[in-house]
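Report on one structure; see the data block that follows.
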Amino acid sequence: MTKVETRLEILDVTLRDGEQTRGVSFSTSEKLNIAKFLLQKLNVDRVEIASARVSKGELETVQKIMEWAATEQLTERIEILGFVDGNKTVDWIKDSGAKVLNLLTKGSLHHLEKQLGKTPKEFFTDVSFVIEYAIKSGLKINVYLEDWSNGFRNSPDYVKSLVEHLSKEHIERIFLPDTLGVLSPEETFQGVDSLIQKYPDIHFEFHGHNDYDLSVANSLQAIRAGVKGLHASINGLGERAGNTPLEALVTTIHDKSNSKTNINEIAITEASRLVEVFSGKRISANRPIVGEDVFTQTAGVHADGDKKGNLYANPILPERFGRKRSYALGKLAGKASISENVKQLGMVLSEVVLQKVLERVIELGDQNKLVTPEDLPFIIADVSGRTGEKVLTIKSCNIHSGIGIRPHAQIELEYQGKIHKEISEGDGGYDAFMNALTKITNRLGISIPKLIDYEVRIPPGGKTDALVETRITWNKSLDLEEDQTFKTMGVHPDQTVAAVHATEKMLNQILQPWQI
């Protein structure tokens, strides 16, 4: 018998629960831009963007987002977390222009008694008052059962009575949160299944937390039990270990269940980068789906297998997410790794040169030196007996910055046998350097790629004289939707000088007519 494919709703909680990540606070414009991207490009079904009554600034932010949403007919896809506090939350939401209240109720007897000091009967009366007032105010209501995961395990009768009470109210959905991230997949199935068996007509959704790194697995079991929606955040932002990561959740749903979502997979990477930049929380290189290294093969045997029929490919293809497969260079590289990188550079090597390049790459890897695809032309020139000299050399760079002075830079570079000098100011030392450099390159008709990312890596240990590694990502395409990115790296005890070295490498990369 063929199973019927179900379509699940996804509520993105990046802007509300995700903002509870330590050190994360989105500005109004950042929240607006993220909300636009989530709803219009990533195509999440709904977004939760704020908690009611947090601050005047938060009210103004919600008002801005709702003004935009009204012009796009998206107001009912935007939701606000609210509280059982009489008419206060509802009035706040009315003032904000929002149309949907996600009411936070107590999903365990322990929370109810210890935090509120009320009986279930008293609390249910309070909940009903808020719901009735919200409906009269023209709002739609969903209900969170906070700490439900502990509630159904330790006070099941209370949970049953609360859901029974809510089943008689005019609400849209009931949310089942694993607030403290304590559930196993088996427990998730049991808890969700027990409610859906008794209340099959209620729209239940599961809200996971990742304390045991089980939130995606728990979500799969919630699907198996029959939930109609799931909650997630971009990059897994959230309290403690975070919420269920949307990128991994959606991919797993599409590949490992009989369900689908409305999510546009190819926009996942861009959503991840957007939130990474605005949150200031870098994602790890090996984070599934969106990490920098997850579509990179390091072992030479893998590159060889891919070349001979994609022997090491899996269903998580990079093209699904707007990305490309790459092959790392180092002591584990093989000829296939080298040839694939050379091919991407638009070059063809003889077997003799290819072998020499491989030997040099392995030698550098043994010395614990990072080799990037952008280094290959220089290595090829060297092993081929060519000079591999720089086309452009930064002869000197004096950068001054400090407290009470405007940063400024004076640079001197040599290009095609001529010396070029320039002075400029900037918002920082490197910005002043780039402003001076741009004046020169504009005169020379050289177009500088757009700087996409600037990353500084300092080794642990706290030594003030430690070598700093600065990696800069550039995009050669004026159309940022087109991926022509490449990285250059500089190493120096001074962070800004390391960035200058990385920039010099970038200039030689775009100016060198490599033809080996």
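Cβ atoms are placed via backbone N, Cα and C, with glycine included.
Keep in mind the model shows the original residues, not the substituted ones.
Feature annotations, reproduced from Swiss-Prot:
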- 8-269: domain 'Pyruvate carboxyltransferase' (DOMAIN)
- Arg16: active site, proton donor (ACT_SITE)
- Arg16, Asp17, Tyr144, Thr179: pyruvate binding site (BINDING)
- Asp17 to Ala: 34-fold increase in Km for pyruvate and 315-fold decrease in kcat (MUTAGEN)
- Asp17, His207, His209: Mn(2+) binding site (BINDING)
- Leu81 to Ala: 4.7-fold increase in Km for pyruvate and 15.7-fold decrease in kcat (MUTAGEN)
- Phe83 to Ala: 5-fold increase in Km for acetyl-CoA and 120-fold decrease in kcat (MUTAGEN)
- Tyr144 to Leu: 259-fold increase in Km for pyruvate and 76-fold decrease in kcat (MUTAGEN)
- Asn310 to Ala: 2.2-fold increase in Km for acetyl-CoA and 1.7-fold decrease in kcat (MUTAGEN)
- Tyr454 to Ala: 1.4 decrease in Km for acetyl-CoA and 17-fold decrease in kcat. Still inhibited by isoleucine and weakly inhibited by leucine (MUTAGEN)
- Val468 to Ala: No change in Km for acetyl-CoA and 2-fold decrease in kcat. Increases inhibition by isoleucine and leucine becomes an effective inhibitor (MUTAGEN)
- Gln495 to Ala: 1.6-fold decrease in Km for acetyl-CoA and 2.8-fold decrease in kcat (MUTAGEN)
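Here the features listed in Swiss-Prot are painted onto the structure.
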residue: Arg16; record: active site, proton donor; CB count, 10 Å: 23
residue: Leu81; record: mutagenesis position; CB count, 10 Å: 22
residue: Phe83; record: mutagenesis position; CB count, 10 Å: 17
residue: Tyr144; record: mutagenesis position; CB count, 10 Å: 23
residue: Thr179; record: pyruvate binding site; CB count, 10 Å: 21
residue: His207; record: Mn(2+) binding site; CB count, 10 Å: 28
residue: His209; record: Mn(2+) binding site; CB count, 10 Å: 26
residue: Tyr454; record: mutagenesis position; CB count, 10 Å: 12
residue: Val468; record: mutagenesis position; CB count, 10 Å: 18
residue: Gln495; record: mutagenesis position; CB count, 10 Å: 15
Where Asp17 (mutagenesis position) falls in three-state DSSP terms: coil
CB-centroid shell, 8 A cutoff, Mn(2+) site Asp17, His207, His209, site residues removed: Val13, Pro177, Asp178, Thr179, Gly208, His231, Ser233, Gly238, Glu239, Asn243, Thr244
Confidence summary for the domain 'Pyruvate carboxyltransferase' (8-269), mean pLDDT rounded: 98
Neighbourhood of Asp17 (mutagenesis position), C-beta criterion under 8 angstroms, separation at least six: Glu48, His231, Ser233, Leu237, Gly238, Glu239, Asn243
Cα separation, Thr179 (pyruvate binding site) to His209 (Mn(2+) binding site) (Å, whole number): 6
Alpha-carbon spacing, His207 (Mn(2+) binding site) to Tyr454 (mutagenesis position), which is rounded to whole Å: 35
Where Gln495 (mutagenesis position) sits in the secondary structure, as DSSP reduces it to three classes: helix
For Leu81 (mutagenesis position), the one of Arg16, Thr179, Tyr454, Val468, Gln495 that lies nearest, given that the recorded positions are compared by Cα: Arg16
Per DSSP, three-state class assigned to Leu81 (mutagenesis position): strand
Cα distance (Å, whole number) from Arg16 (active site, proton donor) to Phe83 (mutagenesis position): 14
Rounded distance in angstrom between the Cα atoms of Gln495 (mutagenesis position) and Tyr144 (mutagenesis position): 48
Distance [Cα-Cα, Å, rounded] between Thr179 (pyruvate binding site) and Val468 (mutagenesis position): 40
